[in-house]
Amino acid sequence: MLWLALGPFCAMENQVLVIRIKIPNSGAVDWTVHSGPQLLFRDVLDVIGQVLPEATTTAFEYEDEDGDRITVRSDEEMKAMLSYYYSTVMEQQVNGQLIEPLQIFPRACKPPGERNIHGLKVNTRAGPSQHTSPVVSDSLPSNSLKKSSAELRKILANGQMNEQDIRYRDTLGHGNGGTVYKAHHVPSGKILAVKVILLDITLELQKQIMSELEILYKCDSSYIIGFYGAFFVENRISICTEFMDGGSLDVYRKIPEHVLGRIAVAVVKGLTYLWSLKILHRDVKPSNMLVNTGGQVKLCDFGVSTQLVNSIAKTYVGTNAYMAPERISGEQYGIHSDVWSLGISFMELALGRFPYPQIQKNQGSLMPLQLLQCIVDEDSPVLPLGEFSEPFVHFITQCMRKQPKERPAPEELMGHPFIVQFNDGNSTVVSMWVCRALEERRSQQGPP
């Protein structure tokens, strides 16, 4: 048992902090830090890298008062962990209890053979760590671009792949600080979607990108876009994912209900999978729903996703037009806000237009909040019953309840008659619709 003599929270600056790094099946290593409140997330990862040199650690966890594991993968979440720990220490001191070290649990990426499910390899061209002992420098920069680049290298170092293996073809779109290309991976012959991102971007965008990588490594679902890996060259990071030849749903016109129902099943299953990991998508919209000619439907672009801490969050990110009323109002939100976005997205796909006529979406930019006030003030739009089935109308109506707690929970979504009706595994319906739509698009474009 280890004792810490900690004074009031305001005096923590001068106190010694002991962090106990738990090693799976091998005990633990204690690390003494003399300036705990100034400790950075990057510093902890560097020391974990020395304790576990064979693993690539991208995050770590600690336990809250209920014994639940909370993930730390940024300086902001690091501060939240330290604040929680110091408040616990103060309470223990008041009660005359023994003070335990701060226990953390490294979370390493899966081994390359297990993680890289699509058979590609990755090379970030990263050099070895410059730290040789578990000592933290008090002068390390907290928000430098160099540090962010090193963090990217740390996460992505898991194989052998370079830019010379990639042949870029068409531009698929823009977003989240980068451009997405259709590309050919020469050694494997695979077609990829490659998001290329310049690093001279805002720190907030860097944080979003890091979040996306973390979630892509974690996810293993047939309803989430497949992650091949990434490579780092000069001032660019390239993220390689599965290519969906049908593209995103925002480019399609009005979708028939029998097709939309089967698409909805896949999207709900994808969201339910994320929610089971305590992850909010936060940017559910048609352009982040991809289809292919095989009839598969997958969620993509987790650039604004993050671990759901204590089942609630309070930040401003995402695409305003699809935000739930509580998000537009700046209130707390959780899973039920994703449910609203699900509802308004499928209402748009069913109608072939955005459900609020007074809102003209400006593609690629966030809208002024005053233009979205109608979503907060007005009653939710309703699908016309004469044009759509009663189960579908009810599904959308429930998802778009103004009060978050009145919207369906994940298990209620999967059990809704509309979802149950189309949960038949019939991907042929979606496949035929995608192929037909692509053929119509090609015929309208004419010969090249």
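Using N, Cα and C of the backbone, Cβ positions are placed for all residues, glycine too.
The noted changes are left out; the structure has the residues it started with.
Record features, source Swiss-Prot:
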{"type": "DOMAIN", "residues": "18-109", "note": "domain 'PB1'"}
{"type": "MUTAGEN", "residues": "Arg20 to Ala", "note": "Loss of MAPK7 binding; when associated with A-21"}
{"type": "MUTAGEN", "residues": "Ile21 to Ala", "note": "Loss of MAPK7 binding; when associated with A-20"}
{"type": "MUTAGEN", "residues": "Asp64 to Ala", "note": "Loss of MAP3K2/MAP3K3 binding; when associated with A-65"}
{"type": "MUTAGEN", "residues": "Asp68 to Ala", "note": "Loss of MAP3K2/MAP3K3 binding; when associated with A-67"}
{"type": "DOMAIN", "residues": "166-419", "note": "domain 'Protein kinase'"}
{"type": "BINDING", "residues": "Leu172, Gly173, His174, Gly175, Asn176, Gly177, Gly178, Thr179, Val180, Lys195", "note": "ATP binding site"}
{"type": "ACT_SITE", "residues": "Asp283", "note": "active site, proton acceptor"}
{"type": "MUTAGEN", "residues": "Ser311 to Asp", "note": "Dominant active form; when associated with D-315"}
{"type": "MUTAGEN", "residues": "Ser311 to Ala", "note": "Dominant negative form; when associated with V-315"}
{"type": "MUTAGEN", "residues": "Thr315 to Asp", "note": "Dominant active form; when associated with D-311"}
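Here the features listed in Swiss-Prot are placed on the structure.
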{"residue": "Arg20", "record": "mutagenesis position", "Cβ within 10 Å": "17"}
{"residue": "Ile21", "record": "mutagenesis position", "Cβ within 10 Å": "23"}
{"residue": "Asp64", "record": "mutagenesis position", "Cβ within 10 Å": "13"}
{"residue": "Asp68", "record": "mutagenesis position", "Cβ within 10 Å": "13"}
{"residue": "Leu172", "record": "ATP binding site", "Cβ within 10 Å": "18"}
{"residue": "His174", "record": "ATP binding site", "Cβ within 10 Å": "12"}
{"residue": "Gly178", "record": "ATP binding site", "Cβ within 10 Å": "21"}
{"residue": "Val180", "record": "ATP binding site", "Cβ within 10 Å": "22"}
{"residue": "Asp283", "record": "active site, proton acceptor", "Cβ within 10 Å": "24"}
**Item:** Candidate recorded positions Leu172, His174, Gly178, Val180, Asp283, pick with smallest Cα gap to Asp64 (mutagenesis position)
**Value:** Asp283
**Request:** Name the secondary structure element type, per DSSP in three states, that contains the residue listed as 'active site, proton acceptor'.
**Result:** coil
**Prompt:** Which whole-number value in Å describes the distance between the Cα atoms of His174 (ATP binding site) and the residue listed as 'active site, proton acceptor'?
**Reply:** 15
**Request:** Round to the nearest Å and give the CA-to-CA distance linking Asp68 (mutagenesis position) with Val180 (ATP binding site).
**Result:** 37
**Asked** Measuring Cα to Cα, how many angstrom lie between Arg20 (mutagenesis position) and Asp283 (active site, proton acceptor)?
**Response** 36
**Request:** Name the secondary structure element type, per DSSP in three states, that contains Asp64 (mutagenesis position).
**Result:** coil
